[in-house]
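These notes concern the structure reproduced below.
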Amino acid sequence: MGLEKTVKEKLSFEGVGIHTGEYSKLIIHPEKEGTGIRFFKNGVYIPARHEFVVHTNHSTDLGFKGQRIKTVEHILSVLHLLEITNVTIEVIGNEIPILDGSGWEFYEAIRKNILNQNREIDYFVVEEPIIVEDEGRLIKAEPSDTLEVTYEGEFKNFLGRQKFTFVEGNEEEIVLARTFCFDWEIEHIKKVGLGKGGSLKNTLVLGKDKVYNPEGLRYENEPVRHKVFDLIGDLYLLGSPVKGKFYSFRGGHSLNVKLVKELAKKQKLTRDLPHLPSVQAL
């Protein structure tokens, strides 16, 4: 298996948040073995765990003790892919910067600054098959010695039905895939107070028969690649790198988190949490 890992030095990222439209800054701090992944905002530590999820509509948000951080899935996905197990992610602002809409900038900076530690990783290993479903969407998890994630989408435009499978070792096949939306969704997203920082610089915008971004798609199946990337980020809310085989049909953050909670419950996940017994979401 592998050793726990942190970063060699502090790493900083900054930019606009896709939903708040506000400027924010992120500082990743090295931590010792056994610390885990945690966020830090205004004096409050928020463990990157499913118990602290407070919102899953168009993003995965965490909160604790009156502090909330939006859109954690991309940075968590990169940390998961690189098996970084011990860092504190300091957030100055209310949301993780969206950067170009993909995980590439996070991935490149962190990959070059990995520090192996002296403790073996305690992986979360899927022990038996489990399925979660909701209104025609489903995710299935099965045992596997590696992490394998398949996403199948059914889109109401020129994309049609697409499918992509990620296997360990092919991280660069998904970290460049950008977050996306459809032009008919934009009005609703804005109406509910989200997407304030979205633009063609950080979001792949698709119509019935066109791509609005002048550079076009990075891959013909870029949206399903990004969905795989998102799911890997949400899976890291189990608290450890995951070994299992996953298949998602039309899943999103809400179903991803539902799966995580079911896996944790079924396997009686009782790892120590760095907080007092009662966990209260915002």
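Cβ from N, Cα, C; glycine included.
Features of the protein shown, as given by Swiss-Prot:
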- His253: active site, proton donor (ACT_SITE)
- His74, His226, Asp230: Zn(2+) binding site (BINDING)
- Glu73 to Gln: Loss of activity (MUTAGEN)
- Glu73 to Ala: 10-fold decrease in activity. 3.6-fold decrease in zinc content (MUTAGEN)
- His74 to Gln: Almost loss of activity (MUTAGEN)
- Glu95 to Ala, Asn or Ser: Almost no change in activity (MUTAGEN)
- Glu222 to Ala: 20-fold decrease in activity (MUTAGEN)
- Glu222 to Ser: 15-fold decrease in activity (MUTAGEN)
- Asp234 to Ser: Loss of activity (MUTAGEN)
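On the structure: features taken from Swiss-Prot.
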| residue | record | Cβ contacts under 8 Å, 6 or more apart |
| --- | --- | --- |
| Glu73 | mutagenesis position | Ser59, Thr60, Asp230, Gly233, Asp234, His253 |
| His74 | mutagenesis position | Ile96, Ile98, Leu99, Ser102, Gly103, Phe106, Thr179, Phe229, Asp230, Gly233 |
| Glu95 | mutagenesis position | Gly17, Ile18, His19, Thr20, Glu22, Ser24, Ile69, Lys70, Thr71 |
| Glu222 | mutagenesis position | Ala177, Arg178, Phe180, Leu204 |
| His226 | Zn(2+) binding site | Ser102, Ile174, Ala177, Arg178, Thr179, Phe180, Leu204 |
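Counting every protein chain shown, the number of other Cβ atoms lying within 10 Å of the Cβ of His253 (active site, proton donor) is 21. Highlighted in sequence order, Glu73, Ser77, Ser102, Gly103, Ala177, Thr179, Lys227, Phe229, Gly233 have their Cβ within 8 Å of the centre of the Cβ atoms of His74, His226, Asp230, the residues recorded for Zn(2+), and are not part of that set. The local packing around Asp230 (Zn(2+) binding site), expressed as other Cβ atoms within 10 Å of its Cβ over all shown chains, amounts to 26. Classification of Glu95 (mutagenesis position) by DSSP places it within a strand.
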